[in-house]
Amino acid sequence: MKKISKCAFVAISALVLIQATQTVKSQEPLVQSQLVTTVALTQDNRLLVEEIGPYASQSAGKEYYKHIEKIIVDNDVYEKSLEGERTFDINYQGIKINADLIKDGKHELTIVNKKDGDILITFIKKGDKVTFISAQKLGTTDHQDSLKKDVLSDKTVPQNQGTQKVVKSGKNTANLSLITKLSQEDGAILFPEIDRYSDNKQIKALTQQITKVTVNGTVYKDLISDSVKDTNGWVSNMTGLHLGTKAFKDGENTIVISSKGFEDVTITVTKKDGQIHFVSAKQKQHVTAEDRQSTKLDVTTLEKAIKEADAIIAKESNKDAVKDLAEKLQVIKDSYKEIKDSKLLADTHRLLKDTIESYQAGEVSINNLTEGTYTLNFKANKENSEESSMLQGAFDKRAKLVVKADGTMEISMLNTALGQFLIDFSIESKGTYPAAVRKQVGQKDINGSYIRSEFTMPIDDLDKLHKGAVLVSAMGGQESDLNHYDKYTKLDMTFSKTVTKGWSGYQVETDDKEKGVGTERLEKVLVKLGKDLDGDGKLSKTELEQIRGELRLDHYELTDISLLKHAKNITELHLDGNQITEIPKELFSQMKQLRFLNLRSNHLTYLDKDTFKSNAQLRELYLSSNFIHSLEGGLFQSLHHLEQLDLSKNRIGRLCDNPFEGLSRLTSLGFAENSLEEIPEKALEPLTSLNFIDLSQNNLALLPKTIEKLRALSTIVASRNHITRIDNISFKNLPKLSVLDLSTNEISNLPNGIFKQNNQLTKLDFFNNLLTQVEESVFPDVETLNLDVKFNQIKSVSPKVRALIGQHKLTPQKHIAKLEASLDGEKIKYHQAFSLLDLYYWEQKTNSAIDKELVSVEEYQQLLQEKGSDTVSLLNDMQVDWSIVIQLQKKASNGQYVTVDEKLLSNDPKDDLTGEFSLKDPGTYRIRKALITKKFATQKEHIYLTSNDILVAKGPHSHQKDLVENGLRALNQKQLRDGIYYLNASMLKTDLASESMSNKAINHRVTLVVKKGVSYLEVEFRGIKVGKMLGYLGELSYFVDGYQRDLAGKPVGRTKKAEVVSYFTDVTGLPLADRYGKNYPKVLRMKLIEQAKKDGLVPLQVFVPIMDAISKGSGLQTVFMRLDWASLTTEKAKVVKETNNPQENSHLTSTDQLKGPQNRQQEKTPTSPPSAATGIANLTDLLAKKATGQSTQETSKTDDTDKAEKLKQLVRDHQTSIEGKTAKDTKTKKSDKKHRSNQQSNGEESSSRYHLIAGLSSFMIVALGFIIGRKTLFK
C-alpha cells in the first residue's frame, strides 16, 4: 500500500473523524418502528441514527433522508450544517446530531419530514451512553397536525335529536402550522410558505386558487407580476405571497385570504416602528359525518396479508406445518374490523406478516447446513471497531451461500457502489485470503464500465469472525498490489446465525422491481414528490398540467418519460442520471416556457429534428454523457434564445453541414470527448455570439477554418486531438481570444506572428506537443502569457519567451529521451536514452511554482541520489499506477499516423528502452511510446514520445505480393474502354473473414462504370430485415487511396461520401420515410480506388439508422467490400433471388413495415398502478376545505370485547418473542465484541496504520458522494 502524504492526512482528518459508537439496548419496553430501532452516541459526541441516510441498509431509509427539513430536540431546532451547536449532518454513517447541548436525562427528538412523515424518537442519555426507548412515526404533514395540540383545537360535534343520530357541521378556529413566518421587503411583506409550487398539496391548492385578499378590510388587487411596493396589491409567484404595505397600520393588522374551495385563512401581524412581525395564522375547521367516515382506519394492507395467508393454508397439504399460522389468522379474522387503534392495526399486520415469513423462510442454523443454496446476511465493521465499514454500504445486504455435497461452501456478494474504485475484495477462509472471481453484472455507465460486480469465493466456518480485505484505489490501493493481501485494507465481518433456504436474488434486484417499469416508475416518482393532488396514486392530465416551475427527476433510473408531455407549465426540468433511451417527438411540444433542460448521463442515441421545435424560450440544454451518434439538421433551429449547449461525452463522429442553425445567441458549446475527425466548413457559422468552445478529446487533425469567423470567442479548448498544424487559422480575427488550450496534440511549428495581434491572450497551452522552437515573433506584445511548452522538443528559448512562460517550467523536454528508430532488414528497431518514467517524475517533482526548476539531466540525477531510491519506487510512493504502450505507426492518406502493431507494459513496469517490430508492408513508419497514468480510477495518457520517420520502399515477402498484384493489374492492361461492366461483390467485417450484416443489404452484382478512363462502382442496396422490422442504409462513405488499417483491422484515412443515384420510394412514389429517418439511398456511386484494383478491397463506412436504434452506437460501421475480379463481365447476369432478402423492390406494401416498435407500443393503453388507499381526509388536513354536505346517518357500531382482547394478547405475545430474540442478539453481539477486544489487544502495532487508512476511506466516501451526485449511490 502506498504511503499517504501528511498534507492529505491533515486535510482529510479535518473533515472526517473515525469514531466508534457505543450502543446500549433498552431495558424498557420497545415501541417498534419500521425505520428507526436504535440510537447511538459516537466518541465525538454525536447522536447517530444509522438507519436513515444515503447508505442505509433499507431502501426506505435511503429515500426518507432526502426530505428531512430539520430536527427538534426538546423544542430546540437543529439545522443541517457542519458547524454550530444545534446542528446535524447526514453522511454515509447516517444522521449525526451534535449532542454538546444535550444533557443527561430523558429526551424527545423529532425528525421533521413533511413528505414521508415525522419520526419521534425517545431516548435517555447518561454520560457517554444512550439508551433507546422508542420511535414512533407521526405521519405526513397533512396528517400529523391533527395529532398536535398546537395545530388543531378540540372539535365539537353536535348531534340532532331523534332516533337517528345526524352529525352537523361544527366549526372552530385552529392554528396552521405551515404558515408561521413572514419576511419584510421594501414597501412589502412576503409569506414564503404560501407558495403556489409548494410540496404540500393543500398549501399549493389554496395558493393557486386565491380569489381575494383583504388587509384590515381593504380589498387588495392581484397585480399578477407588477411590483407591490407601497400598494394595495398582492402577487403570488415562485418565492411566495407578496403583499404591499399601504393598508397596514401601527399595532395589530388582520389579513384574510379567501380561496376557492377552502375556508378563509386569517393571518394576524403587528406593526411597530416600521417593522412588521408575524403573530398567527388561523382557519376555521369543520367536522362532518363524512369526515368521521374518512377517519376510519384503512385495513386494505392487512386484508391483502389475510388473503396471502389463506392461500398458503389452502395449498399446504401438511396442516401441522401451518397450524400456528391458521390459529393466528382465525383470531385476526374474528376481530380486525373492529380495530380502532392505528398502532394495534400496524402491530396486527406485522404479526401476520412475521408468521407468514416464518413459515416461508424455513430458517436454518449456520451450524446445521446441508447441500443447497441459502440467503445470508452479514455485518462489516472497521477492523477492531464497532463502527460500520464502508463495505457495509458498498455491498448488497444479502449474500448468496452455496453449500456443496462435500460440505464446502462458497459465498457470493454484490458490489453496488464505487465499483470503479474497487480493485479487489476477498474474505479470509482457513487462515488465507482466497482469490475471488469477479463477475460484472447489470448495466454499464457512459464509459462502458459495469456499475455492479459480483465477487464469489470459498468460505469456511460462518460462526466465527472473519477478516475481509479490500483493495480500493481511492484509499491508496494500486493494481500492482493485486493479490498482495498485506497491502489491502482489513475489516471485521460476521454473519447471521441463521440462513434462509433458497435464493430469490439480491436486495437491489428486489428494489428495482418495486420501482416499476416505464411510465409506471415515473408515475411513482411523481406521486412521491407530491404531484398527486387528489391522492389516488395516479397522475391525471390535469395534475400534470398543475406542475409548475422546477421539476427535479434526476437519478431516479427512469426509462420512459412520455407521461410528461402534459406537464406544459414546467420551466426547469432535471432528467440527468436516468436510463432514458429516447425522447418522444412531441414530449416537449407543450412546454412553451421551458428555459432549462438537463438530460445528462442517459442512454440517448438519437434526437428527432423536431424534438425542441416548440421550446423557443430554452436557455440551457445539457445532453452530455449519452450515446448520440449524430445531430439532425435543424435540431436546434427554433432555439433562438439558447445560451448554453453541452454535447460532450457522446459518440458523435460526423456533423451535417449546418447542425447549429438558429443558435445566434449561443455563448458556450461543449463538444469534448466525441469522435469528430473533421468539422464541416459552415457548421459553426451561425454561432456569432459564441465565447467558449470545447473540442477536446476528439480526432481532429485541424481546427475548423470557420472558427476564425467567431469574433466573440474568448476561450478555445482543443486539447487531446491529433492536430498537426494551426496555420490554417487567422487568429488575428479573434480579438477577444483569452485562452487557447492545444495541449497533447502533434503541433510541430508555430508560424511567425500567428498570435501577434491577440492582445487579450492570458493563457497559451502547448504542453505535450512536438514543437522544436518558439520564437518571440509568434506572440503579442504582453508582459505575461502563462505559456506552457513543457514536454516538446525545445532546446532553448530567448529571455523574452522565458518571461512569457511565467511560473511554468521549460523542462523537461522530450528530446532528452532521444527516442530513435532504424531499419534493420525486415524489422524496425528503436533505442531510447532516457526513461519515460524519469521524464514523468522530473515533471511531477518540479510542477509547483515554489519548486526549483531542474534544467539538466545532471540536476535531475542529483535529485534521485538525494531521494536514495529508484524511479519506480518513488512513483509508487506517489500512489501512481501506470502502464507504457509502445506502438509501431504507419502514415495514412490523411496525414495521420495509424497504429499497426503495439506492445503493452502493464502493472507499474520499468520502461523498455530498446526493442523491435516486424514489418509487413511498404510505407512511412515511426515508433510512438506513451505513459498512461491512473489515479483514483482516472486513467489518461500523460506524455508521449515519437521517433524519426522510417521510409520502407518494399516490405517483406515483396516478391510474392508482386505476383499477386501483377495478376490483378492485368485488368488495367486490358485497357478497358469506356462502358459498363459487372462483377460480383460481398461485404466483410474488418477481419476480412466474417460476413458483415450489410452483406444481406446489397445486390451482389455490382456495376463498374468506366467514363473517360476513370472507373466508378455503382452498388444497389436493399432493405435489411432485423427481427420483424425493416431498415435501410442511411449514408455511405468510402476511404480514398492511402488509407491504413489499424490494429483491429479498421481502415483509417480520409473519406468521401458516395454519390446518391436514386432513393427508395413508398407506394405513392414519394421518398421513403419511417421513424428512424428518411431519404434512404438505393443506388450509390463511388470512385474505384487504386488499391482496390490491387487487392480487391474497398473500405466503406456505412450508417444504418435502425441498427443504431436497436443497439446504441452500432449503426455506424466500417466494412470492406470484396470485389471478385475473376467474375468481371460485360453481361449483366440475372440476380439470384435470396431467401433472406426481405424485399424484392423498393416499394413497401404494408403500413406495418413503417411502424417501429415504439409506434406499435403507443397503440397499447399503458397499465396504471393500483389506486392507493383513500386515507384520512378533511379532519387531518392542514387547510380545511369547505363542507360539501352533511351526513344523514351515523354508522352503527358493535363491540366484541372478548375477540378484541384475544387479538391484543396475541400481539403482546408476539412482541415479547421479538424482544426476547433481540436480547439474545445483543448478548451475542457483546460476546463478539469481547472477542474483538481480545484481538485488539494483540493488534496495537497495526492500529495507527489502520486509522490512517480508515480516515482516508471515510473522507473519500464523503467526497465521492458529492462528485458522483447519485441519489441511489449505495443501493
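Every residue, even glycine, has its Cβ placed from backbone N, Cα and C.
Listed in Swiss-Prot is the mutagenesis experiment Tyr55 to Ala, annotated as follows: Disrupts hemoglobin binding. Secondary structure from DSSP puts Tyr55 (mutagenesis position) in coil. In the shown protein chains, 23 other C-beta atoms lie within 10 A of the C-beta of Tyr55 (mutagenesis position).
Taken from Swiss-Prot, the feature heme binding site applies to Thr87, Arg196, Tyr197, Met238, supported by experimental evidence. Secondary structure at Arg196 (mutagenesis position), taken from DSSP and collapsed to helix, strand or coil, is coil. The Cβ neighbour count for Arg196 (mutagenesis position), using a 10 Å radius over every protein chain in view, is 21.
For Arg196 to Ala, Swiss-Prot lists a mutagenesis experiment annotated as follows: Disrupts hemoglobin binding.
Here Swiss-Prot describes Tyr197 to Ala as a published mutagenesis experiment; the accompanying note says: Disrupts hemoglobin binding.
For the published mutagenesis Gln209 to Ala, Swiss-Prot gives the following note: 73-fold decrease in affinity for hemoglobin. Secondary structure at Gln209 (mutagenesis position), taken from DSSP and collapsed to helix, strand or coil, is coil.
The Cβ of Ile224 (mutagenesis position) lies under 8 Å from the Cβ of Val235, each of which sits 6+ residues away along the same chain. Ile224 to Ala appears in Swiss-Prot as a published mutagenesis result, with the remark: 360-fold decrease in affinity for hemoglobin.
The annotation domain 'NEAT 1' is assigned in Swiss-Prot to 369-501 on the grounds of sequence analysis.
If you look up Swiss-Prot, you'll see 976-1138 marked as domain 'NEAT 2'.
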Exercise. Could you tell me which three-state DSSP class Ile224 (mutagenesis position) falls into?
Key: coil
Exercise. Tell me the Cβ contacts of Met238 (heme binding site) under 8 Å, same chain only and six or more apart in sequence, or just say none.
Key: Asp195, Arg196, Tyr197, Gly549
Quiz item: In Å, how large is the greatest distance between any two Cα atoms among Thr87, Arg196, Tyr197, Met238, the listed binders of heme?
Solution: 30
Quiz item: Using DSSP, how many residues in the domain 'NEAT 1' (369-501) fall into helix, strand and coil?
Solution: 14 helix, 72 strand, 47 coil
Quiz prompt | Protein Cβ atoms within 10 Å of Gln209 (mutagenesis position), excluding its own | solution = 13
Quiz item: Distance between Thr87 (heme binding site) and Gln209 (mutagenesis position) at the Cα atoms, whole Å?
Solution: 37
Quiz item: Out of Thr87, Tyr197, which of the recorded positions has the smallest number of neighbouring Cβ atoms within 10 Å?
Solution: Thr87
Quiz prompt | Helix, strand or coil at Met238 (heme binding site) [DSSP, three-state] | solution = coil
Exercise. Measure from the CA atom of Gln209 (mutagenesis position) to the CA atom of Tyr55 (mutagenesis position) and give the result in Å, rounded to a whole number.
Key: 41
